[in-house]
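In what follows, a single structure is set out as structure tokens and then discussed.
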Amino acid sequence: MPPIPSLWIRVFFSWLLLSLPAAAAADFSHCGGCDDGDGGGGIWSTDNILQCQRVSDFLIAMAYFSIPLELLYFATCSDLFPLKWIVLQFGAFIVLCGLTHLITMFTYEPHSFHVVLALTVAKFLTALVSFATAITLLTLIPQLLRVKVRENFLRIKARELDREVGMMKRQEEASWHVRMLTHEIRKSLDRHTILYTTMVELSKTLELQNCAVWMPSESGSEMILTHQLRQMETEDSNSLSIAMDNPDVLEIKATKDAKVLAADSALGIASRGKLEAGPVAAIRMPMLKASNFKGGTPEVMETSYAILVLVLPEDGSLGWGEEELEIVEVVADQVAVALSHAAVLEESQLMREKLAAQHRDLLRAKHETTMATEARNSFQTAMYDGMRRPMHSILGLVSMMQQENMNPEQRLVMDAIVKTSSVASTLMNDVMQTSTVNREYLSLVRRAFNLHSLVKEAISVVRCLTGCKGIDFEFEVDNSLPERVVGDEKRVFHIVLHMVGTLIQRCNAGCLSLYVNTYNEKEERHNQDWMLRRANFSGSYVCVKFEIRIRESRGNLLSSSSSRRLQGPNSTSSEMGLSFNMCKKIVQMMNGNIWSVSDSKGLGETIMLALQFQLQHVTPVSGASSDLFRSAPIPNFNGLQVILVDSDDTNRAVTHKLLEKLGCLVLSVTSGIQCINSFASAESSFQLVVLDLTMRTMDGFDVALAIRKFRGNCWPPLIVALAASTDDTVRDRCQQAGINGLIQKPVTLAALGDELYRVLQNN
């Protein structure tokens, strides 16, 4: 598409050229049809001239009719809104000129008045349109001149855009170089590899002759040449270090921008060596440490800088421009970041090695602790077994003695011995649990017992203790005490003995008083020491208070101060082996309370125990009594053939006597292998096996499985196990091994008879 000014100039000259033929045709039309006969013949005759004019008018008319179509197409295809009106005027003018030429074709021959009238009208309209077009074109000329000015302005803007595009291309090229350098630098996390990669890539990008890195010394007094791209042929020892107070060094470290060094700079001369070189530039690089990235309050630390020196060749074709210096600055920042990451990685690796060493030490210490704990537990278990087995034997023998005929006084003493031995066995179990499992939790066994019998046995034991100590003893028991209550009989008996032992240990001479009575909690509510926790009993309950008082004689004083209370733990304050705090926890577990009150004169001290017991109104059958020891009739298994397996000689002998007391025919063996061999003989007709679960060579579970497997085709004998604990784990293993019954040690005559009776009845 041609420019707009040239187009309108062409349209204007076309209008002038087309107007002249129309005027000539109009003038010549006056002699149309006349021939003076003076013209020469041939081609220039009047007829030929008229025919040529007629053909010319037709061609001109056709051309005039086609030009408006082209102008209309141009106006619709181009965005010339202010100029569309003049285009339409030119189109109308050209159409009228073409119409004038078309009508003129009919004036070269004789014509009618209508032809002349049409020609006149066409010429008149052509004159009006041409005049209007000329006026419009006159106002359009300034706009066409402004278009020329705008064209020059656009050319200037195009040149500026070309310069900006060139600058953007150069910046993009610099950014590409920086990205490439950054990518190469960050490929490694080793500081030496990072520095060498930086020097190599900068040398390729900037066409350097040499590149060097100066690091501060450990003392911080000088800069040392540590890395360089090309080794110097001859090096002076003094050129390898530069003082820290060198002007160039100070100036470089003072700013983050790159600096072009002078030709006589000591830093530049030392970096290029003996070779001739071109301009030299240098920039600082922060040497960050991992400690700078730790959280918390930032510490004031002096920043350490390295210096990167870049040397150009001597040919003079290259120099340090803004783009090159900008690339160097960006690369220096990236190198500082990469070096900081490397420092963090090195410190984390050192920390990981330290943690690994500490972890190994902890594992070693844990292993040693585990071995020590196992050794301690083994020692405690052995010590516990050494104390428990004789106690179990004594309890078994005493249970047989209870079946003998004795007078009431002997019966009371025997029951007290049994009760004391049972409490001692329970205490040994508690000590073993708390020391092995490392906890202070004790379980309670709530069952129905005779409160009157417990008080009588406690009085009997206290009388023995006070008699051995040489202290007088008196007691008073309320007649309203219920006979049958529900609670932990062993724990209550132990707490009472603990209270007595604590007081008589503090006294050398005096009188010990024991008072047991019931009390009304509502009447004593004003006393805060009596406040008890409400027990979750389904039925009625009773509150019982045990009050033990010691009165020192006038000639002796209490060994402890009157202000001393029993609230703190003291290993020597209990004759039975448990501290006062442990007793207090046991009392709180039974919904009770225990406290002490001292006399203001220091001559007496009182310990009071308040407990809640659930009442049992129905008296149980003697055969189903829940007491640990009883005097009810023992069942007799006359002729029952029993094999007894126990590796402990004393317990085996006691259990053998108990079985014989029950009327059994007993064969005792010392190991599980002997038991299995006994069943191998054809004469073996044992109906019952009583075995200990904790034997040395072969435990009771394996023996039971072997017996079941060995007698698989025959009717297997019944098996009753003896165990120190009867928790759910032991019961599950007994059920898996095919054991029919389980008796918890110590084995007494009543417990053994009841369990054998139950097993024989169920099987």
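The backbone N, Cα and C atoms fix where each Cβ goes, and this holds for glycine too.
Although substitutions are noted, the structure shown does not include any of them.
Over in Swiss-Prot, the protein carries these features:
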- Cys97, His101: Cu cation binding site (BINDING)
- 190-339: domain 'GAF' (DOMAIN)
- 382-615: domain 'Histidine kinase' (DOMAIN)
- 641-760: domain 'Response regulatory' (DOMAIN)
- Gly487 to Ala: Loss of kinase activity; when associated with Q-489, Q-491, A-493 and A-501 (MUTAGEN)
- Glu489 to Gln: Loss of kinase activity; when associated with A-487, Q-491, A-493 and A-501 (MUTAGEN)
- Arg491 to Gln: Loss of kinase activity; when associated with A-487, Q-489, A-493 and A-501 (MUTAGEN)
- Phe493 to Ala: Loss of kinase activity; when associated with A-487, Q-489, Q-491 and A-501 (MUTAGEN)
- Gly501 to Ala: Loss of kinase activity; when associated with A-487, Q-489, Q-491 and A-493 (MUTAGEN)
Site with most surrounding Cβ atoms, counting all protein chains shown within 10 Å, from the recorded positions His101, Arg491: His101
Nearest of the recorded positions (Cys97, His101, Gly501) to Arg491 (mutagenesis position), judged by Cα-Cα distance: Gly501
Rounded Cα-Cα span from Gly487 (mutagenesis position) to His101 (Cu cation binding site), Å: 141
Overall pLDDT of the domain 'Histidine kinase' (382-615), taken as the mean: 73
Cα-Cα distance linking Gly501 (mutagenesis position) and Glu489 (mutagenesis position), given in Å to the nearest integer: 18
Counts of helix, strand and coil residues, the domain 'GAF' (190-339), according to DSSP: 57 helix, 34 strand, 59 coil
Gly501 (mutagenesis position), number of other Cβ atoms within 10 Å: 18
Cα-Cα distance linking Phe493 (mutagenesis position) and Cys97 (Cu cation binding site), given in Å to the nearest integer: 143
Tally of DSSP helical, extended and coil residues in the domain 'Response regulatory' (641-760): 55 helix, 25 strand, 40 coil
Gly487 (mutagenesis position): secondary structure state under DSSP, collapsed to three categories: strand
Cβ neighbours within the same chain of Phe493 (mutagenesis position) - under 8 Å, at least six residues apart: Lys419, Val423, Leu454, Glu457, Ala458
